[in-house]
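**Student:** Pulled from Swiss-Prot, these are the listed features:
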MUTAGEN   Arg56 to Ala  Almost complete loss of ATPase and DNA packaging activities
MUTAGEN   Lys57 to Ala  Almost complete loss of ATPase and DNA packaging activities
MUTAGEN   Lys60 to Ala  Almost complete loss of ATPase and DNA packaging activities
BINDING   Asp471  Mg(2+) binding site
Amino acid sequence: MTRGERVIAFIERFCIVPEGKLIGQPMRLDPFQKDFILAVYDNPAGTDMAILSIARKNGKTGLIAGILLAHLVGPEAVQNTQIVSGALSREQAAIVFNLAVKMVNLNPKLQEIVHITPSGKKLIGLPCNVEYKALSAEGKTTHGLSPILAILDETGQVRGPQDDFIDAITTAQGAHENPLLIVISTQAANDADLLSIWIDDAVKSKDPHIVCHVYEAPKDADISKRESWLAANPALGTFRSEKDMARQAEKAGRMPSFENTFRNLNLNQRVSTVSPFISRSVWELCGEMPINTPRKWYAGLDLSARNDLTALVIAGEADDGVWDVFPFFWTPQKTLEERTKTDRAPYDVWVREGLLRTTPGASVDYSFVVADIAEIIGDFDLTSMAFDRWRIDQFRKDADAIGLSLPLVEFGQGFKDMGPAVDTLESLMLNGRVRHGMHPVLTMCAVNAVVVKDAAGNRKLDKSKATGRIDGMVAMTMSVGAANGEVTEQGGDFDDFIFRPLSM
């Protein structure tokens, strides 16, 4: 028998189904589960990392429990080693642990060789003295570990490209010559999230040491079709209820607000459960590199709060009717590392790549922004620069200090001014009349951007409801609005006072 076949044989011989309609029966792995195990353990190159991404309710937790028991007292047990499972919440971590305990208690042979410590969420495999711990991001037990096997459950819930808890687990494996990291999860909502980055890297790099099995429905899948369900639910009809799937699909069909949730959790698609202003496919349609040729250019300036992103977006219509977009961003240097973690965005990487500029100190120093803008606009025949008046006074002073004259025009952030600009930008994007070059910082802002409506149906971007920074999209919308002459009078829009938070 191969190594993978021994793992399968152990699970099907010693692991008992602990709950559900098949309770008490020997566990029988579905073909997709066997395929994954064989790919991981019989990989000629050796497997360092394995990813299995499937929709919810496809036997994920049972597979995790079976694999960890194979490493605890089965054919993969290694003398005096440690294995862990990790989840973001205590509840999720407890589910894996409790399922493994139930499997042990249902088999007298396993009961004899596994010591259970419920209070510490710990199992000891007595034959080889292997210790298993169920960890959660809410706990404080990740440091001092050295697991030869780590299984991460529902990593798709991590927002952004980094997570301290997961870092602590993965870096703790460095003491072993052949550690194994297994990730079993439904997909993340966005391309910029950690699991998406791991999956994309596995696909692009073709690293032979990474096994990656992803079951997902096509982007344009019809949510009512069985073939769409089957693409993401390989256990459909066995331990994934087809009747329940049909109910969920019917609900998504009659309730548009539920469709994104269904697509993410049940079709395993990268779809945010919050409806974005611009869909990923539309954004990518406009991803060609922008072209700087002589024309009239319009800018939008979003200064935001002094410790957030400051964004300048310059846009202009080319002879072919397409709008070319050039974004520029600034952020405080002193708090860069902290905000890289809190915002879950690779600001530090973008700074190194020249995509994000920094200013000294803990808040954005507008004098440095002004100096940069003076250099930037030398490449553009700038007609107007739309700005949000709430934070413009210091910016004006810094511009005056170096003798910089800018064609500044006030632009309200309420529904009155933002509404037409949002409509215009959306129309341009939907018709492929934008070239933004997939600038990573602007793309992050686009992914995060959501809109809200007033009673009349007017829309505006809303930072309070966004899933992350949207400053670049606000500036981009303002630049398009400035081009159409959609600017406020000196007094501003009443909506600004009612609907806009005073600080962000």
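A Cβ is built for glycine as well, from the same backbone N, Cα and C atoms used for every other residue.
Just so you know, the substitutions we noted aren't modelled in this structure.
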**Student:** Would you find the one among the recorded positions Arg56, Lys57, Lys60, Asp471 whose Cβ has the most company, meaning other Cβ atoms within 10 Å?
**Tutor:** Asp471
**Student:** Measure from the CA atom of Asp471 (Mg(2+) binding site) to the CA atom of Lys57 (mutagenesis position) and give the result in Å, rounded to a whole number.
**Tutor:** 38
**Student:** Measuring Cα to Cα, how far is Lys60 (mutagenesis position) from Asp471 (Mg(2+) binding site) in Å?
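**Tutor:** Rounded to the nearest whole number, the Cα-Cα distance is 38 Å.
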**Student:** Between Arg56 (mutagenesis position) and Asp471 (Mg(2+) binding site), what C-alpha distance do you get in Å?
**Tutor:** 34
